[in-house]
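Below is one structure, written out as structure tokens; comments come after it.
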Amino acid sequence: MKILKRIPVLAVLLVGLMTNCSNDSDSSSLSVANSTYETTALNSQKSSTDQPNSGSKSGQTLDLVNLGVAANFAILSKTGITDVYKSAITGDVGASPITGAAILLKCDEVTGTIFSVDAAGPACKITDASRLTTAVGDMQIAYDNAAGRLNPDFLNLGAGTIGGKTLTPGLYKWTSTLNIPTDITISGSSTDVWIFQVAGNLNMSSAVRITLAGGAQAKNIFWQTAGAVTLGSTSHFEGNILSQTGINMKTAASINGRMMAQTAVTLQMNTVTIPQ
């Protein structure tokens, strides 16, 4: 009888031990789950400035910036084009609404047509104020379109200094000046699009190069800058520049792209080639 009386007591003790083990196991599992969740949450909160070399698109498909009639121009300016002879420009050149006298290029520097709004300007110029008005209007529309794109894939990449980086397709935005002190690569396919929004100036150091890789096309690259653009001596640039102010090319700098300035373009023995 004494043995039978002890059985319920042992059963209670065993059940208690099993319950404690189960609770410890559940607590351990919950702790691991919470740790995993916290790590994931922290990683998801990292800004795009944490990406050191390149990155991936957010999933949005970028449409090209429509340049309209302005697409025919290698250089288009509202207030004039100055030049230190001899530059080599492939593509049309124009200035409006400023007088043609503000186009200081010589005819043998341009493989294309020089357009002016009046009878002044280089001897080989063609006067076509209507075409220039349309082109300059399209330049403004293109600038606004590029500046108005939302939800950037990268915000303030490199804290505004992107030397040494490889830039994959997407929408990039900097809320201040952008500096390119060393070579960069733009890598993607022939149909990919890049739009770079710069709230300040864009400065490229001397002898620095932008290289295209993987089939990337200069015609699909757009640099929208609220401030001035300066390309250092002997540097090489790729893409279409849409500047709200001026574009200054230092001695022997080159660009495979277009230069569209809402003020002046300054040349010093430069090479400008409209992309195909």
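Glycine is no exception: its Cβ is also placed from the backbone N, Cα and C atoms.
The note that Swiss-Prot attaches to the published mutagenesis Asn203 to Ala or Gln is: Increased thermal hysteresis (TH) activity compared to wild-type. Residues near Asn203 (mutagenesis position) in space but far in sequence (CB under 8 A, at least 6 apart, same chain), listed by position: Thr177, Leu178, Asn179, Ile180, Thr230, Gly232. Look at Asn203 (mutagenesis position): DSSP puts it in a strand.
Annotation of the published mutagenesis Thr211 to Tyr in Swiss-Prot: No effect on thermal hysteresis (TH) activity; the original residue is retained in the structure shown. In this view, Thr211 (mutagenesis position) is surrounded by 13 other Cβ atoms within 10 Å of its Cβ, with every protein chain counted.
One mutagenesis experiment catalogued in Swiss-Prot, Thr234 to Tyr, is accompanied by this note: No effect on thermal hysteresis (TH) activity. Thr234 (mutagenesis position) falls outside any helix or strand according to DSSP and counts as coil. Cβ neighbour count for Thr234 (mutagenesis position) (all protein chains, 10 Å cutoff from its Cβ): 14.
Mutagenesis annotation in Swiss-Prot: Asn248 to Tyr, described as Has 43% thermal hysteresis (TH) activity of that of the wild-type; the structure shown retains the original residue. Annotation for Asn248 (mutagenesis position): same-chain Cβ neighbours under 8 Å, separated by at least 6 residues, are Ala228, Val229, Thr230, Leu231, Val265, Thr266.
The 10 Å shell around the Cβ of Thr251 (mutagenesis position) contains 13 further Cβ atoms across the protein chains shown. Under its mutagenesis annotations, Swiss-Prot gives Thr251 to Tyr the following note: Has 11% thermal hysteresis (TH) activity of that of the wild-type.
Thr266 (mutagenesis position) carries a strand DSSP state (E or B). Annotation of the published mutagenesis Thr266 to Tyr in Swiss-Prot: Has 33% thermal hysteresis (TH) activity of that of the wild-type; the original residue is retained in the structure shown.
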Thr234 (mutagenesis position) and Thr251 (mutagenesis position), distance between Cα atoms, whole Å: 6
